[in-house]
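Here you go, one structure.
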Amino acid sequence: MKTLLLTLVVVTIVCLDLGYTLTCVKSNSIWFPTSEDCPDGQNLCFKRWQYISPRMYDFTRGCAATCPKAEYRDVINCCGTDKCNK
């Protein structure tokens, strides 16, 4: 009986882990961020700051398969946990 119970627990844990979907912050608004579930294959969240002028930055957040490449005057942070790109 104990073996059956242990087997069911292990199977449940494995099945739950296979269905995991990463959630990243998507909205560009600092004050009212929204989130999105990342599609299959996109296992990273990113946040990109782009320098526009002194004290002025544009930023973008979302899901990515790989960390986006920084362009001129960009700062990019990538991470792999839920809503880590706040």
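Each residue, glycine too, has its Cβ placed from N, Cα and C.
Listed in Swiss-Prot is the mutagenesis experiment TRP31 to Arg, annotated as follows: In Tx24; change in selectivity from CHRM1 to CHRM2; when associated with G-36; 51-S--V-62 and 71-P--D-75. According to Swiss-Prot, the mutagenesis experiment GLU36 to Gly carries the following note: In Tx24; change in selectivity from CHRM1 to CHRM2; when associated with R-31; 51-S--V-62 and 71-P--D-75. Listed in Swiss-Prot is the mutagenesis experiment ARG55 to Ala, annotated as follows: 105-fold decrease in affinity to CHRM1 and change from irreversible to reversible binding. The annotation that Swiss-Prot gives for the mutagenesis experiment PHE59 to Ile reads: Decrease in affinity to CHRM1 and change from irreversible to reversible binding. For the mutagenesis experiment LYS86 to Glu, the note given by Swiss-Prot reads: Decrease in affinity to M1 muscarinic acetylcholine receptors.
For each feature listed, report its degree of burial, its nearest neighbours and the pertinent distances within the displayed model.
TRP31 (mutagenesis position) has a Cβ environment of 5 other Cβ atoms inside 10 Å.
On its own chain, GLU36 (mutagenesis position) has THR23, CYS24, LYS26, GLY62, CYS63 as residues at least 6 apart in sequence with a Cβ closer than 8 Å to its own Cβ.
In the three-state DSSP scheme, ARG55 (mutagenesis position) is classed as coil. Around ARG55 (mutagenesis position), there are no C-beta neighbours below 8 angstroms that are at least 6 residues distant in the chain.
Packing around PHE59 (mutagenesis position) is summarised by its Cβ count: 14 other Cβ atoms lie within 10 angstroms of its Cβ, all protein chains included.
In the three-state DSSP classification, LYS86 (mutagenesis position) falls within coil.
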